[in-house]
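Annotated features, as they stand in Swiss-Prot:
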VARIANT   Gln21 to Pro  In strain: EG5144
VARIANT   Asn97 to Asp  In strain: EG5144
VARIANT   Ile289 to Val  In strain: EG5144
Amino acid sequence: MNPNNRSEHDTIKVTPNSELQTNHNQYPLADNPNSTLEELNYKEFLRMTEDSSTEVLDNSTVKDAVGTGISVVGQILGVVGVPFAGALTSFYQSFLNTIWPSDADPWKAFMAQVEVLIDKKIEEYAKSKALAELQGLQNNFEDYVNALNSWKKTPLSLRSKRSQDRIRELFSQAESHFRNSMPSFAVSKFEVLFLPTYAQAANTHLLLLKDAQVFGEEWGYSSEDVAEFYHRQLKLTQQYTDHCVNWYNVGLNGLRGSTYDAWVKFNRFRREMTLTVLDLIVLFPFYDIRLYSKGVKTELTRDIFTDPIFSLNTLQEYGPTFLSIENSIRKPHLFDYLQGIEFHTRLQPGYFGKDSFNYWSGNYVETRPSIGSSKTITSPFYGDKSTEPVQKLSFDGQKVYRTIANTDVAAWPNGKVYLGVTKVDFSQYDDQKNETSTQTYDSKRNNGHVSAQDSIDQLPPETTDEPLEKAYSHQLNYAECFLMQDRRGTIPFFTWTHRSVDFFNTIDAEKITQLPVVKAYALSSGASIIEGPGFTGGNLLFLKESSNSIAKFKVTLNSAALLQRYRVRIRYASTTNLRLFVQNSNNDFLVIYINKTMNKDDDLTYQTFDLATTNSNMGFSGDKNELIIGAESFVSNEKIYIDKIEFIPVQL
């Protein structure tokens, strides 16, 4: 099934607001053939100035590519870790149906997606060769999965030497074919255009290599052969990750510009490559079953931005500049949750008072830090203050999984056109009560020329097999707006995070729990949050100055988790050797020895990160527990970057 298809009842059809009672003519210039608006009457103007940039959003091929990327990440997040082995064949069948469905070609969609984003084409010879290689990979991989399914269904006592030789042969053929085909997805001059294709093929290859660790000796491979496959997997994990991050940055930097329109294209590339490439490579380390010998509970804390809510191509030149938008986006910060939005509204007059409308002119945002702090954070004010009554929506911890925003325009005979957002529906889901509801910002006045922007068009659900409130892929966590030049209106846009984020920092009783360090509720003065390198799924904690206590967390445990004890492991990069410590509410005090992994001038790459583990373990009491990370004997001006803390159950 195409993961981006939606049933008819999920599609919002926008029509002029029939509930709004107006007595004035909606199109004053259309009645007078001698009145001109840049030599067009009003109706013609509205018809011809529809935003051409929406063509990208309406491209079904691009939507299919994004939907497939989201679906693949969602499927893998649900099974990472060794329990993978128990449900492996059913996972592979679902995975195959996603990346090689019978009714579509996601690989062509991945290629077309980037062609649209950067306005370049892959040469036909390179595309044809890549597609031919992919067809061969599909055949090899399907043959292997079918053989694996038969192998697993056959009782141990009935497995023959012939069947053992056969599955080993099919595995080896598929693995070598992937290894030999990968250069076809990294052809010189087309590396950026092939990026999602490369990432998806690399992911499939690493999934396959993992099976040598799960089944290798069972299939008759020697321990030396299994070790060789393992070292190949580690080497390729680094190689594939670095390739994706490097060419993502090349592509992104190539789209930097100076105008509003340049920023929209830049942000689309950033968003769609995050969904189809960067989110995927975050998962590569989990295929190392020697490190992740249990299931894994993890989360993606990165932010992505949907398109600004802007409907008229004619007004592109009045948008804010590239730098003004990029510089006003929130800097890296501790993770927080959307609590509420205070909407300010102003009147936009139309021609001689006609076709006037109220619009979203500015806003405050209220957020809550990660569990552990009860304070509310109020954002700076964005936009223009109200001339109309202020509206405040409180989301109170519920997850907003969809927004539908309506826009309106007012046109004047002198050629000036004004834009505004008149209404936004926020669909929210309370997963504690399993209830859905909708809250609405409504400016209370529009002139009937309405277009709509639906967040689902840019952030499709993980699957269409469940209702949207269960299958959504992202949740809203921030809103900003920018003033247009020449006071032509206000442009709002939304920030989203992945649905995998756990509001409560819950430690699992049976899985390895990854807690991103940005989920802390407090930092020391010597620590800060910096932008992540692209393969961590979020931002990093950076320590540059001496500090005993670095970060404070609160974690949640159920009764089963309270019976466990946990080893603690930290993923980090460092320019020095030092000792970290982890302390909990029970006063368990664990020391972690950190080794130097990089020099001060080195860039952060996959290879600069390492894992360090405590020698002893800790337990918890009570369902809420404090946790502190600190540093001993840290020398100022050295650098340490912390990505995640992992809690590994040791007593099942």
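Along the chain as shown, residues are numbered 1 onward.
Cβ atoms are placed via backbone N, Cα and C, with glycine included.
Keep in mind the model shows the original residues, not the substituted ones.
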Counting across all protein chains shown, how many other Cβ atoms sit within 10 Å of the Cβ of Ile289 (variant position)? 18
DSSP three-state assignment (helix, strand or coil) for Ile289 (variant position): coil
For Asn97 (variant position), just count the other CB atoms lying within 10 A of its CB, please. 15
Through the lens of DSSP with three states only, how would you label Asn97 (variant position)? helix
For Asn97 (variant position) and Ile289 (variant position), what Cα-Cα distance in Å is obtained after rounding to a whole number? 25
